[in-house]
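Pasting a structure below so you can have a look.
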Amino acid sequence: MSANDFKPETWTSSANEALRVSIVGENAVQFSPLFTYPIYGDSEKIYGYKDLIIHLAFDSVTFKPYVNVKYSAKLGDDNIVDVEKKLLSFLPKDDVIVRDEAKWVDCFAEERKTHNLSDVFEKVSEYSLNGEEFVVYKSSLVDDFARRMHRRVQIFSLLFIEAANYIDETDPSWQIYWLLNKKTKELIGFVTTYKYWHYLGAKSFDEDIDKKFRAKISQFLIFPPYQNKGHGSCLYEAIIQSWLEDKSITEITVEDPNEAFDDLRDRNDIQRLRKLGYDAVFQKHSDLSDEFLESSRKSLKLEERQFNRLVEMLLLLNNSPSFELKVKNRLYIKNYDALDQTDPEKAREALQNSFILVKDDYRRIIESINKSQG
């Protein structure tokens with residue numbers, strides 16, 4: 001034993017660095033998770049192992065999982081976390097191959113022979129990107145095949161979406177959207193969505209035979225090897241378009257979006273409104289009635305907060321003189337209680353500072369749209 005062996009840091013590993021995730025197709029692509037605290041605790045540190053490496057690999061088509069934990073030494077302490085057992089508890093039981101890589105390869109190679117999402121799932125849309133064809137499917141979790149696939153991929157939600165949890169697969173209101181390469185059948189990403197009953201008032205409840213629903217995007221993930229290639233926007237648009245065409249859905253929402261998804265959503269929603277001619281409408285009429293705006297919001301199936309943001313962005317895009325007034329009015333109402341208790345001059349300054357932050361953020365989004373198109 002060397003002197004270093006008595007230092008705690010010798011036996012302490014970053015869980016984010018120790019866990020090596022791979023998606024294996026023609027080539028293996030390895031990457032690190034963003035988060036491991038759901039598995040290894042809030043500190044994301046693992047104590048008791050030297051030179052720890054945790055391999056978590058998936059076949060790029062079937063996502064058959066494989067785990068292999070390696071280390072050069074382990075402390076003989078009963079309190080040391082069993083890192084392999086801990087990881088396996090988050091993976092589908094009796095479906096993971098542990099340590100036997102040859103067996104894993106044989107298993108997914110055999111499974112690939114009959115693996116075909118198009119035989120089981122409902123096709124939503126398809127698109128071309130960089131000379132390749134991609135298909136979007138959807139499924140409920142009632143189907144055994146869909147449940148097996150979701151159990152294999154759901155750990156990616158924990159590793160790449162902050163504060164994510166496993167969904168209740170026994171709830172029939174969940175639907176999963178799947179994105180795959182049409183030729184290779186490689187899975188590119190997936191989205192969990194949920195439908196809530198939407199109460200529209202007593203009159204509507206009495207008259208409508210068919211129930212109406214809010215549709216929610218919950219977990220949205222493009223796997224790391226396929227990110228920053230345009231798939232996120234294509235998948236998002238496919239889902240939104242399918243909901244716009246679904247007469248039972250009255251409103252589209254997103255659950256706790258992070259900043260990156262907010263940007264993706266804003267860019268795509270703005271471009272959709274511009275294609276529908278709202279850009280021209282706001283250019284001609286900067287002072288639109290509340291009735292027109294509410295009617296537009298409902299036809300676009302947008303929640304109020306998102307619709308108001310898009311209206312403000314369109315006003316800024318068209319250099320409308322009403323942009324500043326509209327934003328400040330919204331900010332004042334939102335922060336009324338705090339501003340009402342503040343010195344008038346300081347309140348005006350705070351309102352102006354908030355307005356500048358909103359304006360700068362909108363400009364950033366608009367510039368990213370112009371850059372992607374130009």
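Glycine too: its Cβ is placed from the backbone N, Cα and C atoms.
What Swiss-Prot shows for this protein is this:
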- Glu255: active site, proton donor/acceptor (ACT_SITE)
- Phe220, Leu221, Ile222, Gln227, Asn228, Lys229, Gly230, His231, Gly232, Ser233, Asn258, Arg267: acetyl-CoA binding site (BINDING)
- 135-303: domain 'N-acetyltransferase' (DOMAIN)
- Trp197 to Glu: Abolishes interaction with HAT2 (MUTAGEN)
- Tyr199 to Glu: Abolishes interaction with HAT2 (MUTAGEN)
- Ala202 to Asp: Impairs interaction with HAT2 (MUTAGEN)
- Phe205 to Glu: Abolishes interaction with HAT2 (MUTAGEN)
- Arg214 to Ala: Impairs interaction with HAT2 (MUTAGEN)
Which secondary structure state does DSSP assign to Asn258 (acetyl-CoA binding site), in the simple three-class scheme?
coil
For a quick check of packing: other C-beta atoms within 10 Å of the C-beta of Ile222 (acetyl-CoA binding site), how many?
24
If you draw a 10 Å sphere around the Cβ of Tyr199 (mutagenesis position), how many other Cβ atoms fall inside it, taking every protein chain shown into account?
11
Where Asn258 (acetyl-CoA binding site) and Arg214 (mutagenesis position) are concerned, what is their Cα separation in Å, rounded?
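Taking the Cα atoms only, Asn258 (acetyl-CoA binding site) lies 20 Å from Arg214 (mutagenesis position).
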I'm trying to understand the geometry here, so how far is the Cα atom of Glu255 (active site, proton donor/acceptor) from the Cα atom of Arg214 (mutagenesis position), in Å to the nearest whole number?
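Distance (Cα to Cα, whole Å): 12 Å.
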Using a Cβ-Cβ cut-off under 8 angstroms and a sequence gap of six or more, which residues of the chain neighbour Phe220 (acetyl-CoA binding site)?
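Gly189, Val191, Gly232, Leu235, Tyr236, Phe261 - these are the non-local Cβ neighbours of Phe220 (acetyl-CoA binding site), listed in sequence order.
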Neighbour count, 10 Å Cβ-Cβ cut-off, for Asn258 (acetyl-CoA binding site): what number do you get?
12
Rank the binding-site residues Gly230, Gly232 by how many other Cβ atoms lie within 10 Å of each Cβ and give me the one with the fewest.
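Per-residue Cβ counts within 10 Å for the binding-site residues Gly230, Gly232 bottom out at Gly230.
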Give the helix, strand or coil assignment DSSP yields for Arg214 (mutagenesis position).
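Reduced to three states, the DSSP call for Arg214 (mutagenesis position) is strand.
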Compared by Cα position, which of the binding-site residues Ile222, Asn228, Gly230 is the closest one to Arg214 (mutagenesis position)?
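Checked the binding-site residues Ile222, Asn228, Gly230; minimum Cα distance to Arg214 (mutagenesis position) goes to Ile222.
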I'm trying to understand the geometry here, so how far is the Cα atom of Trp197 (mutagenesis position) from the Cα atom of Gly230 (acetyl-CoA binding site), in Å to the nearest whole number?
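Between the Cα atoms of Trp197 (mutagenesis position) and Gly230 (acetyl-CoA binding site), the distance comes to 32 Å.
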Starting from the Cβ of Arg214 (mutagenesis position), draw a 10 Å sphere and report how many other Cβ atoms land inside it.
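So the number of other Cβ atoms within 10 Å of Arg214 (mutagenesis position) is 18.
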May I ask for the distance between Gly230 (acetyl-CoA binding site) and Tyr199 (mutagenesis position), taken between their Cα atoms and rounded to an integer number of Å?
36
